[in-house]
Amino acid sequence: MSNSYDSSSIKVLKGLDAVRKRPGMYIGDTDDGTGLHHMVFEVVDNAIDEALAGHCKEIIVTIHADNSVSVQDDGRGIPTGIHPEEGVSAAEVIMTVLHAGGKFDDNSYKVSGGLHGVGVSVVNALSQKLELVIQREGKIHRQIYEHGVPQAPLAVTGETEKTGTMVRFWPSLETFTNVTEFEYEILAKRLRELSFLNSGVSIRLRDKRDGKEDHFHYEGGIKAFVEYLNKNKTPIHPNIFYFSTEKDGIGVEVALQWNDGFQENIYCFTNNIPQRDGGTHLAGFRAAMTRTLNAYMDKEGYSKKAKVSATGDDAREGLIAVVSVKVPDPKFSSQTKDKLVSSEVKSAVEQQMNELLAEYLLENPTDAKIVVGKIIDAARAREAARRAREMTRRKGALDLAGLPGKLADCQERDPALSELYLVEGDSAGGSAKQGRNRKNQAILPLKGKILNVEKARFDKMLSSQEVATLITALGCGIGRDEYNPDKLRYHSIIIMTDADVDGSHIRTLLLTFFYRQMPEIVERGHVYIAQPPLYKVKKGKQEQYIKDDEAMDQYQISIALDGATLHTNASAPALAGEALEKLVSEYNATQKMINRMERRYPKAMLKELIYQPTLTEADLSDEQTVTRWVNALVSELNDKEQHGSQWKFDVHTNAEQNLFEPIVRVRTHGVDTDYPLDHEFITGGEYRRICTLGEKLRGLLEEDAFIERGERRQPVASFEQALDWLVKESRRGLSIQRYKGLGEMNPEQLWETTMDPESRRMLRVTVKDAIAADQLFTTLMGDAVEPRRAFIEENALKAANIDI
């Protein structure tokens, strides 16, 4: 047995070594975050396959504070018996052998979303640590892996009545570079899609870093998906067109509804995997739709009456659709599966769409009439826009080189090296024109607010002077017939507005324009937001620009520490220079972390934890130690309480892990709230940082401690007090000017702070979650008032430093 065990483990490592050498082949880019998030989806896909087979109801995905992710499901649990060929547990085979699992035995899973049949073993190979917990047949099994190597065989650690699998992994920082932190939005987008595509599965996403949580649970499948996508828009007909059929082994499911907007949004999926670039299913859908609608309009006499002929683009204006196909052996144009190329899918989708859409139009004449009316309006608007463009072109022939008069162009002709600044107002535009580098920086001042394109029809948009100027300057045209992102004249478009409410509004209007009319420009990373400094600080004759509030805090502390000494008692050597600076920066970093945690735990408790002895993981096994520790914490909190709250405690027995976990209970205005300081909290990175600071501060200051700066000294009882006094002292003789408008700076200052490539700061505009972005633009910029009011009520308290 031992011989075969050795040889099989060597074979396994060879397989996983290949993954470590070429991780991109298995999970995508390891540099830009796509591969990192793909790791989560590989594990989630296994749970979804359990759900599709009817064994799993709930999946919980948690981003932990130490940047690990766990995926827990209540399925059958991975088999734990010994595998006949490999001689180790089946779970270990699944975790360590490529192309192992139930996907290849056609009886286990019919259609599977598991992406490349490599799944969880790849996640294991690319994780510095992975924890596997299986609940199955009344027992809890646990195993730990490091870089894909099991540290011990699968072991039974307890008993349970539940079933399911939990995989928690810490991504290897040797593999993943640049982007190493999980982004909530990217995970939320995919999990939301999965919950729609797998009707009835409940998926929870929790972020332990800031307490954010979402529950995705939709019964109506893709019909509910279309409802969700149309949530803040105004659908023009009540009945969603929906069908789900299967023919020759290909399942086709389509849901669609028109709204009163002008954007077309079609989302395509194959076996639950999204195709960003569409493919044969999208081609079949579009062809059938145009043909069926045109045939209906001809037959019912609409086209003749309206004297227009509609195109496919007119038919898809304001359309929201989801096309989901289930194909046993799909073919894609590349490993990333962004485009489906299986030719048999086109005819399958086209055939079903032709038949069933024609049926729907005949059975719902009211809906059909409304939809046809919208299509005719779109065709007329297209004609009007074409005429408007021709007018513009004729005028343009008289204009020099066809560029707007306000544009101060640059000498550079290579778009990759050219920058266009969109500047708010003529006064700032004047300063920017004087301060710029003429070689590669062009300036276009925009007067007033540009049109809100979310609410405007295409022909109205073209007649807006500011929008027309902007389109001409960019040079890539607009509208379906003319728009060509490759003709963009500047590869850096920099939005430069004031730091007040009007500036924010203009920036939002411009972003709406780019996102709705020229999405590729945003996707290719050509749009930036300039970050002019917020403050100018003057001390004596020295002047300094400061970018934001965080930098301002740092600046004040660096001045405060200049010449400061902290005496921990009357006779001890003073703490000064680098040692004091290190302690202050660690204290500030921990305070910032505590402020972020405040939404999940009471701030008073977190601050008190700094001064309490450290509770270790080993301590959690001893009930007496835990009780003593939490009792001391609660006593201190009650002694220092100033707002009338009452603090109590409890100890929770965690039978599954044989642990005792403290619970802090606070009663405010007669209402009790529990804050469990469980195993995860005690072993997490946040508590570790609190304890590290605590070890340095506990007992640091004695009764006669004082802080000294220059000639002045102050007795202090706590480190916090000492820091507050220092910052107040540092403000003497300091004049702080807060900039609101770009016009407040002269051309030299504007160049130095905002336009000089050596010293400026810019934010690149990216879109992580297209559906969430679409909803946000609709909520904030659309016609409906209610969703906007709800958004403001929900987020008002999170806004800080609003300049009105």
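Backbone N, Cα and C define each Cβ position, glycine as well.
Residues as originally present; substitutions not included.
The feature ATP binding site is assigned by Swiss-Prot to Y5, D73, G102, K103, Y109, L115, H116, G117, V118, G119, V120, Q335, T336, K337, with experimental evidence given as support. Here the residue is the original one, but Swiss-Prot notes a mutagenesis experiment at this spot, I10 to G: No dimerization of residues 2-393, fragment has significantly decreased ATPase activity. Among the mutagenesis results in Swiss-Prot, E42 to Q has the note: No supercoiling or DNA-dependent ATPase activity, binds ATP normally, does not complement the N4177 ts mutant. The residue drawn here is the original one. Annotation comment: Swiss-Prot describes E42 as active site, proton acceptor (ATPase activity), evidence class a curator's inference. As annotated by Swiss-Prot, ADP binding site applies to N46, with the evidence given as experimental evidence. Under the heading of mutagenesis, Swiss-Prot lists G164 to V and annotates it as follows: Resistance to coumarin antibiotics, decreased ATPase and DNA supercoiling. Quoted from Swiss-Prot for the published mutagenesis Q335 to A: Wild-type ATP analog-binding and ATPase activity in N-terminal fragment GyrB43 (residues 2-393), in whole protein wild-type DNA supercoiling and ATP-independent DNA relaxation, 50% ATPase activity which is not stimulated by DNA, complements the N4177 ts mutant. Marked as Mg(2+) 1 binding site by Swiss-Prot on the basis of sequence analysis: E424, D498. Record note (Swiss-Prot), natural variant D426 to N: In nal-24, nal-102, nal-103, nal-107, nal-108, nal-111, nal-114, en-2 and en-5 mutants; resistant to nalidixic acid and to enoxacin. The unchanged residue is displayed. Mutagenesis annotation in Swiss-Prot: R436 to S, described as Cannot be made, suggesting it is lethal. This is temperature-sensitive in S.typhimurium, but not lethal; the structure shown retains the original residue. Here Swiss-Prot describes D500 to C or H as a published mutagenesis experiment; the accompanying note says: Alters metal-dependency of ATP-independent DNA relaxation, prefers Mn(2+) and Co(2+) over wild-type Mg(2+). Here the residue is the original one, but Swiss-Prot notes a natural variant at this spot, W751 to R: In microcin B17 resistant mutant.
On the backbone, the CA of E42 (mutagenesis position) and the CA of V120 (ATP binding site) stand 6 Å apart. In this structure, the CA atom of D500 (mutagenesis position) is 48 Å away from the CA atom of N46 (ADP binding site). Counting every protein chain shown, 26 other Cβ atoms lie within 10 Å of the Cβ of E424 (Mg(2+) 1 binding site). When other Cβ atoms within 10 Å of the Cβ of W751 (variant position) are tallied across all protein chains shown, the result is 20. W751 (variant position) sits 54 Å from N46 (ADP binding site), taking the CA atoms of both as reference points. For V120 (ATP binding site), the nearest neighbour among the listed recorded positions (N46, G164, E424, R436, D498), judged by C-alpha distance, is N46. Of the listed recorded positions E42, D426, the Cβ environment within 10 Å is emptiest of other Cβ atoms at D426. Between the candidate recorded positions, D498, D500, the densest Cβ environment within 10 Å is the one around D498. When the recorded positions N46, R436 are compared by the number of other CB atoms within 10 angstroms of each CB, R436 has the fewest. Secondary structure from DSSP puts G164 (mutagenesis position) in a beta strand. DSSP classifies E424 (Mg(2+) 1 binding site) as strand under the three-state reduction.
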